[in-house]
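Quick notes on the structure that follows.
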Amino acid sequence: MPAVSKGDGMRGLAVFISDIRNCKSKEAEIKRINKELANIRSKFKGDKALDGYSKKKYVCKLLFIFLLGHDIDFGHMEAVNLLSSNRYTEKQIGYLFISVLVNSNSELIRLINNAIKNDLASRNPTFMGLALHCIANVGSREMAEAFAGEIPKILVAGDTMDSVKQSAALCLLRLYRTSPDLVPMGDWTSRVVHLLNDQHLGVVTAATSLITTLAQKNPEEFKTSVSLAVSRLSRIVTSASTDLQDYTYYFVPAPWLSVKLLRLLQCYPPPDPAVRGRLTECLETILNKAQEPPKSKKVQHSNAKNAVLFEAISLIIHHDSEPNLLVRACNQLGQFLQHRETNLRYLALESMCTLASSEFSHEAVKTHIETVINALKTERDVSVRQRAVDLLYAMCDRSNAQQIVAEMLSYLETADYSIREEIVLKVAILAEKYAVDYTWYVDTILNLIRIAGDYVSEEVWYRVIQIVINRDDVQGYAAKTVFEALQAPACHENLVKVGGYILGEFGNLIAGDPRSSPLIQFNLLHSKFHLCSVPTRALLLSTYIKFVNLFPEVKATIQDVLRSDSQLKNADVELQQRAVEYLRLSTVASTDILATVLEEMPPFPERESSILAKLKKKKGPSTVTDLEETKRERSIDVNGGPEPVPASTSAASTPSPSADLLGLGAVPPAPTGPPPSSGGGLLVDVFSDSASAVAPLAPGSEDNFARFVCKNNGVLFENQLLQIGLKSEFRQNLGRMFIFYGNKTSTQFLNFTPTLICADDLQTNLNLQTKPVDPTVDGGAQVQQVVNIECISDFTEAPVLNIQFRYGGTFQNVSVKLPITLNKFFQPTEMASQDFFQRWKQLSNPQQEVQNIFKAKHPMDTEITKAKIIGFGSALLEEVDPNPANFVGAGIIHTKTTQIGCLLRLEPNLQAQMYRLTLRTSKDTVSQRLCELLSEQF
């Protein structure tokens with residue numbers, strides 16, 4: 001590069017930049033910029049011709065103004081004129097301006113291309129370098145059309161200087177990546193391969209990158225590069241060789257070239273025996289050097305050394321043909337598992353995941369199981385813990401399955417929310433794949449539902465039902481186990497589904513025990529009925545009609561339930577239809593017909609586990625899971641089949657996601673088209689600029705919203721296409737909500753746009769901030785969005801989340817209420833009995849108290865009531881109320897503008913099945929809203 005003369009300092013540019021930096025306000029900056037733009041315009045339009053220095057200075061000022069964020073609509077022609085200058089600095093500024101400001105549709109593109117062609121033909125290495133840099137920086141299709149045929153000629157020309165060859169190789173690589181169809185293969189390809197023997201480090205490094213990319217699409221054209229790459233790698237890593245010794249980086253010879261050569265060799269299978277022997281020597285040398293004491297304590301030395309080592313291990317794993325090398329690589333990675341560097345531990349775990357899939361190294365990987373389990377328990381970085389989970393999954397077999405599953409279940413209780421669903425899938429797969437004793441499998445899945453029920457997908461509980469139905473030896477144990485599990489005060493809904501299905505099929509196997517008589521089984525299931533969603537209630541109704549067949553002694557009790565107004569006049573059409581049909585069936589059908597219609601489910605056909613298919617979709621192609629399944633086929637006795645998809649009685653209805661015992665219909669899908677737009681309400685669009693019509697609230701949205709008043713995590717909405725999950729945390733007046741959008745199909749969602757909608761008054765009381773999500777959601781994938789929440793003042797309404805996307809060419813439009821309620825900003829406050837009643841008396845003004853007497857909607861269980869009050873956000877004060885049956889709580893609602901003390905008292909009346917709820921706060925609107933929210937929970 002030519003030296004820059006003193007006159008090229010451009011003092012005027014320095015003064016202008018200094019003036020901009022000294023501006024005290026944005027207005028002052030804009031004023032100074034406008035003044036300068038006017039000056040530059042006058043200079044460009046003046047009668048006096050500008051010299052090259054002045055043009056360069058003014059073009060630099062325009063470029064600086066553009067980088068400040070201001071539009072530039074003139075000066076382009078002056079920049080193009082600079083391209084024809086013979087002074088390096090002027091030409092450099094011209095190319096810089098062109099690279100940054102000129103787009104491919106510009107009218108000046110022909111002039112620019114002519115200037116670039118002139119520089120490429122000039123044989124001046126400096127000018128050629130500038131032109132190549134410009135082509136690569138712009139990288140447009142138009143550039144590829146104009147120069148893709150010229151650059152290979154420059155690259156392989158014998159008289160081209162090394163610096164230009166390097167630039168040409170990288171420029172061609174850039175054009176090939178953007179427009180591969182415009183880069184023709186030809187005679188130059190064989191000559192490019194021989195650049196691997198070039199003595200200039202920059203040339204051979206750039207050529208290696210180019211050849212690696214080209215070889216992935218054109219392997220036959222570049223297969224001769226294998227022997228040259230092995231030869232060059234051997235000369236670099238062998239101590240006796242002097243090849244590229246001048247390019248030693250912290251005692252490691254040409255590390256980045258070595259990495260690129262090793263990566264190139266992964267494009268081809270193991271070479272012929274002679275070349276393979278030489279490559280094996282290289283890899284052994286790299287592994288041997290990794291065992292040597294470090295020649296320097298500086299981090300640059302270890303980084304370079306480990307970069308070569310990990311790429312060598314990747315090549316060993318990729319070829320998967322040398323048992324000795326695979327075992328040595330595993331042992332080397334095992335040493336890194338306890339290294340103090342977090343990045344090294346992460347990379348070691350990642351590489352060992354792939355090693356575990358090789359039949360040669362699987363046993364060697366298993367020897368490190370205790371270290372990996374320890375990493376799962378002690379690592380601070382969640383990404384390292386994630387890799388530890390992946391490695392445990394990959395190294396699992398029959399010999400260690402129970403230990404690994406137990407450790408995963410233990411970790412699941414504290415795992416990061418973003419990876420819980422994946423861990424659940426892996427535990428379910430391992431428990432099924434390596435189950436010798438299927439009682440252990442049943443225990444594991446039920447424990448899985450207990451620990452992480454919100455993350456147990458339908459595929460998991462479908463699968464346990466399939467396996468229980470297919471295996472006679474476990475049916476009685478499964479019925480007994482789910483019966484015992486359902487006796488817990490609070491059961492997850494997925495456990496109710498599994499319990500309802502299994503007891504409906506095999507409850508007769510435990511009915512002989514007085515502790516699990518038919519009536520007790522029915523009462524136990526029915527006690528959960530009112531706490532469940534519509535699909536689960538539909539399943540339980542099917543279980544009840546199964547009980548009519550299995551246990552005639554409870555027929556009258558079940559008919560009374562089916563005959564009740566809550567069933568026959570249910571607002572949900574599906575539940576109403578089932579109740580009517582089942583009641584009629586139990587009344588008119590003979591015993592033989594009833595037994596035929598309600599006979600036990602037949603075994604499911606043997607197919608691939610739907611859980612494994614879901615995990616493959618979630619992880620994407622070419623993952624450890626795929627490698628394990630394709631490269632390490634072990635003999636596994638797995639029973640199972642497809643998930644039990646219920647049939648619908650109506651051709652127009654969509655199958656319910658719940659397992660349907662009789663296939664008598666399904667829950668209608670969510671609306672799939674945009675309704676007429678409605679006026680009123682301010683759209684605070686924090687996700688997108690879309691202004692499409694917003695759908696009305698999805699069916700069940702209010703029920704799901706109410707379920708989140710006393711909890712922060714779970715599934716907010718689910719239909720056949722989309723699942724929306726939430727995880728939220730709140731502290732004082734601030735909160736953060738993680739929204740997970742899951743694509744349940746195998747087809748991409750396009751134009752995926754979530755929008756947050758707030759009413760006028762809500763916008764002033766609640767501040768919500770977030771960022772857009774990716775508009776494309778792959779099939780089986782999940783995207784996450786974070787919403788930051790600030791409570792400015794108390795509020796009554798909740799935001800609405802509207803999701804619009806295209807699925808299979810059909811427009812989908814879903815709206816749900818986002819469970820951001822006033823009680824989320826509750827901070828519990830512990831108080832003694834005396835303090836509580838003293839404060840209670842202070843809040844005795846009529847406008848400060850709100851009281852509600854209401855009928856119990858759910859079973860009046862003491863433990864559940866306590867859990868709901870605590871989940872509501874209040875502190876539960878023990879031994880404060882003189883009546884031990886009453887519940888009292890205290891807390892403070894935090895907003896940005898004020899703090900509001902809150903006291904509550906809940907008085908249950910078991911005989912009348914009623915409650916009296918009293919709220920006293922220092923603000924009447926807060927008392928009213930909290931009373932409304934909490935009353936809906938009991």
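Here the Cβ of each residue, glycine as well, is placed from N, Cα and C on the backbone.
Just so you know, the substitutions we noted aren't modelled in this structure.
ARG21 (mutagenesis position) carries a helical DSSP state (H, G or I). Within the same chain, no residue at least 6 positions away from ARG21 (mutagenesis position) has a Cβ under 8 Å from its Cβ. Under mutagenesis, Swiss-Prot gives ARG21 to Glu with this note: Reduces interaction with CD4 endocytosis signal motif; when associated with AP2S1 S-15.
Within 10 Å of the C-beta atom of LYS31 (mutagenesis position) sit 12 other C-beta atoms, taking all shown protein chains into account. Where Swiss-Prot documents LYS31 to Gln as a mutagenesis experiment, the accompanying text is: Reduces phosphatidylinositol binding.
Experimental mutagenesis is annotated in Swiss-Prot for ARG32 to Gln, with the remark: Reduces phosphatidylinositol binding. Taken residue by residue with DSSP, ARG32 (mutagenesis position) is part of a helix. Listed in sequence order, ASP19, ILE20, CYS23 are the same-chain residues six or more apart from ARG32 (mutagenesis position) with CB atoms under 8 A from its CB.
Among the mutagenesis entries in Swiss-Prot is LYS35 to Gln, noted as: Reduces phosphatidylinositol binding. All protein chains included, LYS35 (mutagenesis position) registers 12 other Cβ atoms within 10 Å of its own Cβ.
In sequence order, MET10, LEU82, THR89, GLU90, ILE93, GLY94 are the residues of the chain that are 6 or more apart from LYS56 (mutagenesis position) and have a CB within less than 8 Å of its CB. The annotation that Swiss-Prot gives for the mutagenesis experiment LYS56 to Glu reads: Strongly reduces phosphatidylinositol binding.
For the mutagenesis experiment LYS56 to Gln, the note given by Swiss-Prot reads: Strongly reduces phosphatidylinositol binding. Abolishes phosphatidylinositol binding; when associated with Q-55 and Q-57. Under DSSP, LYS56 (mutagenesis position) is assigned to a helix (H, G or I) in the three-state scheme.
Around the Cβ of LYS57 (mutagenesis position), the same chain contributes MET10, GLY12, LEU13, each under 8 angstroms and 6 or more positions distant in sequence. Annotation of the published mutagenesis LYS57 to Gln in Swiss-Prot: Strongly reduces phosphatidylinositol binding. Abolishes phosphatidylinositol binding; when associated with Q-55 and Q-56; the original residue is retained in the structure shown.
On its own chain, LYS727 (mutagenesis position) has TYR417, ASN712, ASN713, MET737, PHE738, PHE740 as residues at least 6 apart in sequence with a Cβ closer than 8 Å to its own Cβ. The mutagenesis experiment LYS727 to Ala is recorded by Swiss-Prot, whose note states: No effect on DENND1A-,DENND1B- nor DENND1C-binding.
Within the same chain, the residues at least 6 positions away from PHE837 (mutagenesis position) whose Cβ sits under 8 Å from its Cβ are VAL880, listed in sequence order. Quoted from Swiss-Prot for the published mutagenesis PHE837 to Ala: Reduces SNAP91, AMPH and BIN1 binding. Abolishes AMPH and SNAP91 binding; when associated with A-916. Abolishes EPN1 and EPS15 binding; when associated with A-905.
One mutagenesis experiment catalogued in Swiss-Prot, TRP840 to Ala, is accompanied by this note: Abolishes AMPH, BIN1, DGKD, EPS15, EPN1, auxilin and SNAP91 binding. Counting every protein chain shown, the Cβ of TRP840 (mutagenesis position) has 18 other Cβ atoms within 10 Å.
Cβ environment of GLU907 (mutagenesis position): ASN883, ALA885, ASN886, TYR915, ARG916, LEU917, THR918 lie under 8 Å away, each six or more residues apart in the same chain. Where Swiss-Prot documents GLU907 to Ala as a mutagenesis experiment, the accompanying text is: Strongly reduces AMPH, SNAP91 and BIN1 binding. Slightly reduces EPS15 and auxilin binding.
The mutagenesis experiment ARG916 to Ala is recorded by Swiss-Prot, whose note states: Strongly reduces AMPH and SNAP91 binding. Abolishes DENND1B-binding; no effect on DENND1A-, nor DENND1C-binding. Abolishes AMPH and SNAP91 binding; when associated with A-837.
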Margin query: Validating a neighbour-count step here. Other CB atoms within 10 A of the CB of ARG916 (mutagenesis position): how many?
Written below: 14
Notebook entry, point to check: Do you know offhand how many angstrom separate LYS35 (mutagenesis position) and TRP840 (mutagenesis position) by C-alpha?
Noted result: 68
Note to self: For the C-alpha pair, I'd like the distance in angstrom between TRP840 (mutagenesis position) and LYS31 (mutagenesis position), rounded off.
What the structure shows: 62
